[in-house]
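Below: the structure, in structure tokens.
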Amino acid sequence: MASTSYDYCRVPMEDGDKRCKLLLGIGILVLLIIVILGVPLIIFTIKANSEACRDGLRAVMECRNVTHLLQQELTEAQKGFQDVEAQAATCNHTVMALMASLDAEKAQGQKKVEELEGEITTLNHKLQDASAEVERLRRENQVLSVRIADKKYYPSSQDSSSAAAPQLLIVLLGLSALLQ
């Protein structure tokens with residue numbers, strides 16, 4: 001048999017004890033950290049799965065749904081408001097255009113009224129003149145009628161006014177037709 005020689009690192013005894021104590025300390029520290037972190041994790045897990053937590057989660061989800069619905073309704077309301085504002089602007093523009101048109105129509109109507117008033121004044125003057133002329137001709141006609149009647153009773157051969165009577169009658173009829 002061959003001889004075997006084992007070479008061991010010779011470690012002093014005191015170093016081995018220090019190592020064991022160090023490993024034991026690290027192990028205890030790790031175990032302590034696991035326990036310190038594990039206990040709150042277990043408590044958190046229990047609380048997270050509790051009925052109150054689930055109710056809170058449901059409430060949060062409902063709030064999100066309601067918030068989303070309200071945001072949609074707000075968006076629709078804002079769009080509707082913008083549409084109404086656009087319609088109001090159109091209506092205001094139309095009203096302004098109609099008011100301008102109405103003012104123009106009023107001015108034109110006032111001008112027409114003034115023209116008609118002037119024409120009425122002119123026609124009234126013509127009517128007064130024609131009435132005065134008719135009155136004058138009526139008096140002349142009466143005078144001529146009296147003369148004609150006198151000539152029937154007192155005939156005269158040199159009377160030229162009897163030929164003017166039919167002409168005067170035609171003038172009177174023409175004037176009365178104009179007045180009507």
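The chain as shown is numbered from 1 upward.
Glycine is treated like the rest: Cβ placed from N, Cα and C.
Since we're looking at a predicted model, the values are computed, not measured.
Swiss-Prot lists Tyr6 to Ala among its mutagenesis entries, and the accompanying note reads: Partial resistance to Vpu and significantly reduced activation of NF-kB; when associated with A-8.
What Swiss-Prot notes for the published mutagenesis of Lys21 to Arg is this: No effect on redistribution to late endosomes in cells expressing KSH virus E3 ubiquitin-protein ligase K5. Lys21 (mutagenesis position) is surrounded by 10 other CB atoms, counting those within 10 A of its CB over all protein chains shown.
Here the residue is the original one, but Swiss-Prot notes a mutagenesis experiment at this spot, Cys53 to Ala: Prevents homodimerization and inhibition of SARS-CoV, HCoV-229E, and HIV-1 viral particles production ex vivo; when associated with A-63 and A-91. In the three-state DSSP reading, Cys53 (mutagenesis position) counts as helix. Note on Cys53 (mutagenesis position): other Cβ atoms within 10 Å of its Cβ, all shown chains, come to 12.
Counting only same-chain residues six or more apart in sequence, none has a Cβ lying under 8 angstroms from the Cβ of Cys63 (mutagenesis position). Quoted from Swiss-Prot, the note attached to the mutagenesis of Cys63 to Ala states: Prevents homodimerization and inhibition of SARS-CoV, HCoV-229E, and HIV-1 viral particles production ex vivo; when associated with A-53 and A-91.
Looking at Swiss-Prot, you'll find the mutagenesis Asn65 to Ala noted as follows: Loss of glycosylation site. DSSP assigns Asn65 (mutagenesis position) to a helical segment in the three-state reduction.
DSSP classifies Cys91 (mutagenesis position) as helix under the three-state reduction. Within its own chain, Cys91 (mutagenesis position) has no residue 6 or more apart in sequence whose C-beta sits under 8 angstroms from its own. Mutagenesis annotation in Swiss-Prot: Cys91 to Ala, described as Prevents homodimerization and inhibition of SARS-CoV, HCoV-229E, and HIV-1 viral particles production ex vivo; when associated with A-53 and A-63; the structure shown retains the original residue.
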- Note on the structure: Rounded to a whole number of Å, the separation of the Cα atoms of Asn65 (mutagenesis position) and Lys21 (mutagenesis position) comes to 59
- Query: At the Cα level, what's the spacing in Å between Lys21 (mutagenesis position) and Cys53 (mutagenesis position), rounded?
  - Reply: 45
- Query: What count of other C-beta atoms do you get within 10 angstroms of the C-beta of Asn65 (mutagenesis position), across all chains shown?
  - Reply: 10
